[in-house]
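Structure record follows, encoded as structure tokens.
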Amino acid sequence: MILELDCGNSLIKWRVIEGAARSVAGGLAESDDALVEQLTSQQALPVRACRLVSVRSEQETSQLVARLEQLFPVSALVASSGKQLAGVRNGYLDYQRLGLDRWLALVAAHHLAKKACLVIDLGTAVTSDLVAADGVHLGGYICPGMTLMRSQLRTHTRRIRYDDAEARRALASLQPGQATAEAVERGCLLMLRGFVREQYAMACELLGPDCEIFLTGGDAELVRDELAGARIMPDLVFVGLALACPIE
């Protein structure tokens, strides 16, 4: 069995797979301590290998790797940046500046689609990347996600105060808000959907209307109605991780 981890800005996503990437366990952790606590309950699983992708600092990643190697008898593989992987060419002028999670997601998408594709990852930040049919990464965009937009309004606007339960209820409709939570949540979601629509229009122009659309990240479901033909793949980064860090 293989332990896989995607260490993002806010959360650590993990899963244990066997065979053809069949998941036998998994979860989300808000900190290294929470992750270790979750994984401790899985120590009975015969984990023989570990691979991870991290957007954290090198020091933070090294500390996490050390803790993982104490939990399981493994030597963890850590994905690194590259100019090229699996037929995809990194489009950044300084390839090392492209976030590793973005890189693995767009590589995975092209590997699965075998044609031009648009990849939108809706997490704390929202990223969009365009990949041509020949594997050339054209570049992409970054904007705040729902969580960031919401937190910035709460932080910098004194009279905006509401809890997460109110936020969830507010998204039951997109009618004009009649309370602060409704106005903020629906306004942010409409901005997010507008961004997604614009990305699709740009992809059709640059890549052609038959390009494949991939949605991933925690808020992908919030925009799926905007792109009826999109493939929603929560584990897209893990597909790319397997390409970057193959294990026999």
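Quick reminder: no glycine exception, Cβ is built from N, Cα and C everywhere.
Annotation note: SER10 (ATP binding site) sits in a coil segment as assigned by DSSP. Its own atom aside, the Cβ of SER10 (ATP binding site) has 13 Cβ atoms within 10 angstroms in the protein chains shown. The annotation ATP binding site is assigned in Swiss-Prot to ASP6, CYS7, GLY8, ASN9, SER10, LEU11, ILE12, LYS13, THR124.
According to Swiss-Prot, the mutagenesis experiment ASN9 to Gly carries the annotation: 96-fold reduction in activity.
In sequence order, LEU5, ASP6, GLY26, GLY27, LEU28, VAL237 constitute the residues six or more apart from LYS13 (mutagenesis position) in its chain with CB-CB distances below 8 Å. One mutagenesis experiment named in Swiss-Prot is LYS13 to Ala, and its note says 7-fold reduction in activity.
Feature annotation from Swiss-Prot assigns substrate binding site to TYR92, GLY99, LEU100, ASP101, ARG102, THR180. Long-range Cβ proximity for THR180 (substrate binding site), meaning a same-chain Cβ under 8 A and a gap of 6 or more residues, is found for ARG159, ILE160, ARG161, TYR162.
Less than 8 angstroms from the CB of ASP101 (mutagenesis position) sit ASP6, GLY8, VAL53, VAL55, ASP121, VAL237, each of them six or more residues away in the same chain. In Swiss-Prot, the entry for mutagenesis ASP101 to Ala states: 5-fold reduction in activity. The structure shown retains the original residue.
According to Swiss-Prot, the feature active site, proton acceptor maps to ASP101.
For ASP121 (mutagenesis position), other Cβ atoms within 10 Å of its Cβ number 27. Experimental mutagenesis at this site is recorded by Swiss-Prot as ASP121 to Ala, annotated: Loss of activity.
For the recorded site, ASP121 (mutagenesis position), the DSSP three-state label reads strand. According to Swiss-Prot, the K(+) binding site annotation covers ASP121, on the basis of a curator's inference.
Listed in Swiss-Prot is the mutagenesis experiment HIS156 to Ala, annotated as follows: No change in activity. The DSSP secondary structure for HIS156 (mutagenesis position) is helix. Taking the Cβ of HIS156 (mutagenesis position) as reference, no residue of its chain lies under 8 Å away while being at least six apart in sequence.
All chains included, 11 other C-beta atoms sit within 10 angstroms of the C-beta of THR157 (mutagenesis position). For the mutagenesis result THR157 to Ala, the note given in Swiss-Prot is 2.5-fold reduction in activity.
Ranking the recorded positions ASN9, THR124 by how many other Cβ atoms lie within 10 angstroms of each Cβ puts ASN9 at the bottom. Sorted by the number of other CB atoms within 10 A, the binding-site residues ILE12, LEU100 start with ILE12, the lowest. Comparing the Cα of ARG102 (substrate binding site) with the Cα of every entry in ASN9, SER10, ILE12, these being the recorded positions, the smallest distance points to ASN9.
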